[in-house]
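Per Swiss-Prot, these features apply:
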DOMAIN    107-210  domain 'PH'
DOMAIN    294-355  domain 'SH3'
MUTAGEN   Tyr219 to Phe  Impairs interaction with PTPRC. No effect on interaction with FYN or GRB2
MUTAGEN   Tyr232 to Phe  Abolishes interaction with PTPRC, translocation to cell membrane upon T-cell stimulation and activation of the MAP kinase pathway. No effect on interaction with FYN or GRB2
MUTAGEN   Tyr271 to Phe  No effect on interaction with PTPRC and translocation to cell membrane upon T-cell stimulation. Abolishes interaction with FYN and GRB2 and activation of the MAP kinase pathway
MUTAGEN   Tyr295 to Phe  Abolishes FYB1-dependent activation of ITGAL clustering
MUTAGEN   Tyr298 to Phe  Impairs interaction with FYB1
MUTAGEN   Trp333 to Arg  Abolishes homodimerization, interaction with FYB1 and activation of the MAP kinase pathway
Amino acid sequence: MQAAALPEEIRWLLEDAEEFLAEGLRNENLSAVARDHRDHILRGFQQIKARYYWDFQPQGGDIGQDSSDDNHSGTLGLSLTSDAPFLSDYQDEGMEDIVKGAQELDNVIKQGYLEKKSKDHSFFGSEWQKRWCVVSRGLFYYYANEKSKQPKGTFLIKGYGVRMAPHLRRDSKKESCFELTSQDRRSYEFTATSPAEARDWVDQISFLLKDLSSLTIPYEEDEEEEEKEETYDDIDGFDSPSCGSQCRPTILPGSVGIKEPTEEKEEEDIYEVLPDEEHDLEEDESGTRRKGVDYASYYQGLWDCHGDQPDELSFQRGDLIRILSKEYNMYGWWVGELNSLVGIVPKEYLTTAFEVEER
């Protein structure tokens, strides 16, 4: 979404309001209720700026930069909570709910200890600091340790490139270095515990970047070759929490009644191969002509999923979910519909329900 142009007087007013909350009330003796109200409003500023790409104070940098890593003096030091650095200099797009503890993150792609190169280290400080790093939902977090309640810094991975970088060091660890670079943002340099671990970080981030640049999850080359030789495994082959007798009969989209599960050989595909003629018009038992079903938009639940938030859709293993939108694909979520209920669903919990023949 492109931000609408704001009149200058409105931008100034918003800047003044945010600065007053951040700087003007910094040293005031506020009650707990007043502090909560202030922090709530400041969070609202950050979410609106991120959602609509508005940057009232165009200062570079990432979220909550580590004071030991990045010379931060002079920037806002207020907190969203009593001890969290205020994020007013953050300008990466589309980011919300970024102040999370290391153990609170979900959909983690890669995590572990790395040495991060500081941008401006002091004379007595080390150039490389050990950080607990996590890649989750298109974000790169780095913490003081794996139990930290808030990150030292966070940045959006989209728009970066990643590669091995042995030129960063001249000691025995040079083959364990990698970096993330961007044309219009600062670079990040890291050292892993071993060359193999560094390559794994590079591979995982590269795979994520491919996913962020498309609406489908890319496959590794060896996986593509295997798929040409094999049929899809039966869904019962997936490890999941207890299903047993709880697996329910499947209601096919566009069909009348319930299709009871049958006991057939395990090698049989779970996918229904549909002829092209069924795509345009179908005929039900009453002989009425009706519009065909878009089978490509249907996905099947791999495991039970219970939504924790009101906008999350709950479903069980085997449920057929119609995907309405993939606009939140970069965060690992799609918008789906089940039994006339609409909500977001984690794409990792879904698999294609039908294999449609191409023309």
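Each residue, glycine too, has its Cβ placed from N, Cα and C.
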Taking all protein chains shown into account, the Cβ-based neighbour count within 10 Å for Tyr298 (mutagenesis position) is 21
Confidence over the domain 'PH' (107-210), expressed as mean pLDDT on the 0 to 100 scale, is 90
Sequence-ordered list of residues in the chain of Trp333 (mutagenesis position) that lie 6 or more positions away and have a Cβ within less than 8 Å of its Cβ, or none, is Ile344, Val345, Pro346, Lys347
DSSP tally for the domain 'PH' (107-210), helix/strand/coil in that order, comes to 22 helix, 41 strand, 41 coil
Taking all protein chains shown into account, the Cβ-based neighbour count within 10 Å for Tyr295 (mutagenesis position) is 20
